[in-house]
Amino acid sequence: MSSQNNNKQGGQDINNKKDSDDIKPSVSKEDLINSLKNDELNKNTTMDQNDMKKNENMNIKKNEVLNNSNNVEDGDNENSKFMNKSKEGLNNINGEKNDDNNSIVKVEESPKSIGYNYYASESIENLCKEFGLESINTGLNSEQVKINRDKYGENFIEKDEVVPVWLIFLSQYCSPVVLLLLVAAVASLALNEVVEGVAIISIVTLNACLATYMEKSSGDAIGKLAEMASPQCTVLRNGQKVVIPSREVVVGDVVLINTGDSISADLRLFDVIELKTNESLLTGESEDIKKTIVADNLSTPFATNLCFATTSVTSGSGKGIVISTGLDTQVGKIASQLKKSSKGSKLTPLQVALNKLGGLIGLIAIIVLVVIISLAVIIKYRDPAHADKDPTFVIIIIGVGFAVSSIPEGLPMVVTITLSAGAKDMVKKNANVRKLPAVETLGCCSVICSDKTGTLTEGKMTAINAVTICKNSSLSDENNKLTKTFDFYPTKGFEPCGGLFDSNELTSEKKKEIVIAKNQNTSYDKVLYNYGNPSNKSVIVDKTRSLMFAAYLNSYDTTLSRDPKTLKWGIHGNMSEGPIVVAAAKVGYSFINNPNHKSYLDNFQRLDDLEVTFNSSRKMKITFYKLKTVNVFENVYLDKPGKVYTHVALIKGAPDRLLDRSTHLLEETSMKKVQVSWNSTITQEERNVLIKKNLELSQKALRVLSICIKPLTDQNIEELKKLEDADERLKYVNYDENGGFIPMGYVASFDPPRPGVKEAIQTCREAQVKVIMITGDQKPTAVAIGKLIGLIEEKSEQVEDINSLAIECSELHINKNPNEPILPNDQLDEFTDKILIYSRAQPEDKITIVQSLKRKGYLVAMTGDGVNDAPALKAADIGVAMGINGTEVAKGASEMILIDDNFCTVVSAIDVGRTIFSNIQKFVCFLLGTNIGEIIYLSVAIVAQMPFPLEALQILFLNLMTDGCPAVALSREPPNDDNMKTPPRPKKQPIMTKRWWFYGILPHTIFEALCVLLSLAFSLYICTGFYNLNGIHNLCKTVNLVDVNDANVYHEYKYFCSSYEYRISTDYVGWVTNVSFWDPQNNEAVNFWGAAKGKVENINPLSDIVHPELRLRMQDGCSGDLTLDENGWCRPKDNKTSDGYNDELEGILKKGFEDVTAKGSKRGRTMAFISAVWCEMLRAYTVRSWEPFYKVFNRNMWMHLACSISATLTFLSTCIPGITSILNTTCLLWWQYLLAIFWALLNLFLDEIVPKVIYRRKYMTIKN
């Protein structure tokens, strides 16, 4: 609704109480003076105080006041209610008397009192003085232009600074999780672990690139506002007409505007010639606004004698004084609000939760790093796989590995991929997400504030009923003899095929038959008498067709046409007149049904210059036509003794307004013709019947328009031509010697709810998401729509029940006055906590409602389409702009755009948002559970003096490659059955709740650690014969050699190792002993696998149980500087010295040589690595639901693919040369792979039978 409705007052009951919206467009002298006197009203909430120049002791001329009050019709002084002022003492203000002459009334109060727009009410003469404008005919001089520019500023809206791409990219590295990963990467590179460091940096950089792209693609709302400004403007300067850039326009400039111009600044008009502007960008009102010199309504910020920056001139021309520029204009104030709401970070609940999680992970990483390194130093931990490396270096590498294991490297990437995939899902549901985190934010939305027209409804008004009004009618409604209700049918959007039938006769069966007749292109009369068929001759048809003809002629500038490509019917022109044009076509008034229609219409000459256009103050439109036949309009006879009616005024508008101005009725004569009942005027009883009928229709959610006629003589027309002002013509038509209006009937239209809206609202109710409807409609219509879509229960019939759920937005203001300040927060919050329907709403009311709801702790989604909706969209947690009817500014201020403008899309998006968060919980639980499990089994391995189950690079591989795919698959999980049957999560709820920690993460970490450690111990045992470091270290023999430079320094070298291995092959199953020794024949260190069957301690190379080939190699003993030890193995002699390097030293296992214990340990650890991978891979299956995993096993085929990829990558990492050396893995035998997987299956079994069973019993309802 237009902001011109700002004068709406108080609450409105459903009974016949006249809206205070009925304030007439003029203001009485008494009210204006009283408003100036009233100190309590010396504020202006509609326009900024800063926009009003304070001017005490201002003189107001009585004749100016009287000019304004001349337009007040009799009985229309309801502005007194608006001001709530007594009319006493008008001639004695501040002790100064006012006579009937043009004397001056001195008023000490500032004229900028609340309820009156200063720039609309102030005289042009005083505005000129205020701005230094000497003459409106010459404009400003150059010196005054400079003064005004310095004083009021330049005329531009400053765009937000464009954030460069590189800065957006760098900002992606500021999250705690990403910073931790960067620290781990730097540490890895510093320790020469290049592969690990590069891998981490690559993953983080890829994630930053994705996030940068999404953020950069979002629009700039303030920039869009600035782009709307006209590039140039025509002004008067120094007596000359010049064209200047709009930015150079200053306050006080005289601006000339013409058809097609975009207005550069806010103007006060002083000269207009049929000037109309379109202000829909600001007000949301699609109607062109006819501009006047004298304002229709002084209380609205969008008075008709003002023009506004960024609006366009649709017809006519005019001149005006610039009253505001730049950020002081109406559109500038919107830009200021946008800037204000943009200040500071607007983190979504997910971003907050991820930051908290990152902080927790960082704390864990630091603690783990310090504790593990300290513990490893204390116990002098030495990894057998790196026995030849510096122990301190190994310990630091281990610490970094632990820190890496505590950080879920894949988390940022998976979150980004999840949100991106969710955004794509929403596009499929007609929701375009502009800001990626908003995808998930919808999941915790607890309130949806929705527009009605086009969002909850289809936005396609369709005429449903025609009601004729006629005395002595041969066919009338059952409950009265004055009206008769007819139904248009079928009613399918703008399709003009259909007829007009008696409502009492149009049963469900008849409707089906009519549809069949329509499809077969046969006459409806064969089914039911069509009162809209021109071929049917009856007095009732005369009445219905005359009613629709009058309505059609009044809507002359709206046309109906069919797209030749899509074959869809559409309306061109005023959409609010569309239903009338379509309905008229159904009774034969269209080019479609009547080829000669144009020539027929040409018989009715329209008098364009006399038209009274519709605005929100008049609530009516009047067109004037010359009659084809005097005293006859269509089938209505206007004869009156002594009068010759040559013209007719056709009036269409609000029923209450038109009924107030009606004096006579039509009647049906005994001769079965329709004529005006001039002999009697409308009685109160007859008025009550018409009022009741209007109310009956409006309570069915129908928009009711009254159609009236007023016959005029040639003399009337001549007198009307002398009146330049439309309101004067309205007054004349209403109160001339011919009487007032003659009502012909009502046309009731219905904007049907969108399919699925009622079900969507019920879904929201089940999901405990509050739905609020905000509309410009009157309260009864809004309530009726609310009932129709299920927003209010049908049983809510009592006024007190409805008032507890629906209010007019004026009630949000002090004294129920929309021009006074908003109620205090505590009182306001009481309203917004329970109200579901806000009627008579203005765009500025939306931001008030949003702010109140946010104070109450709700997470608010707000829909909007206009420029003036942008601040509310920005203030809401989730701004939702309309894709079809939305302005670019609204889209730029929003997080999401509804491609189809459909409310159901918002609900679908909430469903997707909840699913996304649920899936984020699942993969965060999955990643944290596996990572903490890694910390536990790595820590226990150190304490238990066992080799590490995994190395640092294996951990990174596990976290990124094998965990990454299942985590992404978890993000594609379908919603749970109760997804939209649970309340929205609180905004401050962490990602991982206590339940997730106690039943999801901690049990799994314990079970995974247990299974991996069991796998490590068992694997080491079957590969080396021992499971701990001491046992493995004792398998090797060493020699201590004196340093060549210092006799007190010794260097320790291994010269022999043995280990045990359990084999399963076709020819042997059992233990074997493997040895590493110095081969004297080849003069090198070698490994001999299967040196002897069984576990042989202190093995001798010449023993009979030793493999013959080994005996052959050692049969000649050692030579040179080597000697045999007690078991017959070569070693350096005791007198041998060393410089600490063993590259040239014989008889030892040189640096870099991988002996049987190292190889056995690697094999055992590879098996543990396989177990860890499969533990985490199978965990992805168990974390999907609290139900047993087999029940949801096949609901997400992506999971099977992801786990197949992870399993394949893991297998390849143990078999492909090069990769195995990087990851320090080795290829296993088939049964060793199976044994490793067995421990993972044990982990799955424990996850299923312990925590999930307990959780289901405690929290889940058992379904019968």
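Even glycines carry a Cβ here, placed using N, Cα and C.
Modelled residues match the original; the substitutions are not represented.
Per Swiss-Prot, natural variant Ile203 to Met is noted as: Found in parasites grown in the presence of spiroindolone compounds.
In the three-state DSSP scheme, Ala353 (variant position) is classed as helix. Annotation of the natural variant Ala353 to Glu in Swiss-Prot: Increases resting cytosolic Na(+) concentration; the original residue is retained in the structure shown.
Secondary structure at Gly358 (mutagenesis position), taken from DSSP and collapsed to helix, strand or coil, is helix. One mutagenesis experiment named in Swiss-Prot is Gly358 to Ser, and its note says Decreases sensitivity to cipargamin and (+)-SJ733. Does not affect the establishment of infection in mosquitoes and parasite transmission.
Listed in Swiss-Prot as a natural variant, Ser374 to Arg is described as follows: Found in parasites grown in the presence of 4-cyano-3-methylisoquinoline derivative MB14; most likely confers resistance to 4-cyano-3-methylisoquinoline derivatives MB14, MB10 and unrelated compound cipargamin. DSSP classifies Ser374 (variant position) as helix under the three-state reduction. Listed in sequence order, the residues of the same chain lying 6 or more apart from Ser374 (variant position) and placing their CB within less than 8 Å of its CB: none are present.
Where Swiss-Prot documents Ile398 to Phe as a natural variant, the accompanying text is: Found in parasites grown in the presence of spiroindolone compounds; confers resistance to spiroindolones.
The natural variant Val415 to Asp is recorded by Swiss-Prot, whose note states: Found in parasites grown in the presence of dihydroisoquinolone compounds. The 10 Å shell around the Cβ of Val415 (variant position) contains 27 further Cβ atoms across the protein chains shown.
For Pro966 (variant position), the Cβ neighbour count at a 10 Å cut-off comes to 30, with all displayed protein chains included. Quoting Swiss-Prot on the natural variant Pro966 to Ser: Found in parasites grown in the presence of dihydroisoquinolone compounds; increases resting cytosolic Na(+) concentration.
For the mutagenesis of Asp1247 to Tyr, Swiss-Prot gives this note: Decreases sensitivity to spiroindolone compounds. The structure shown keeps the original residue. In the three-state DSSP scheme, Asp1247 (mutagenesis position) is classed as helix. Spatially close to Asp1247 (mutagenesis position) yet at least six residues away along the chain are Pro1003, His1004, Phe1007, Arg1179, Thr1182, judged by Cβ distances under 8 angstroms.
Closest to Gly358 (mutagenesis position) by Cα-Cα distance, out of the variant positions Ile203, Val415, Pro966, is Val415. Taking only the Cα positions, the spacing between Val415 (variant position) and Pro966 (variant position) is 13 angstrom. Rounded to a whole number, the distance between the Cα atoms of Ile203 (variant position) and Pro966 (variant position) is 17 Å. A distance of 21 Å separates the Cα atom of Ile203 (variant position) from that of Ala353 (variant position). Sequence-distant contacts (6 or more apart, same chain, Cβ under 8 Å) of Ala353 (variant position) comprise Gln989, Pro990, Ile991. Taking all protein chains in view, 21 other C-beta atoms sit within 10 angstroms of the C-beta of Ile203 (variant position).
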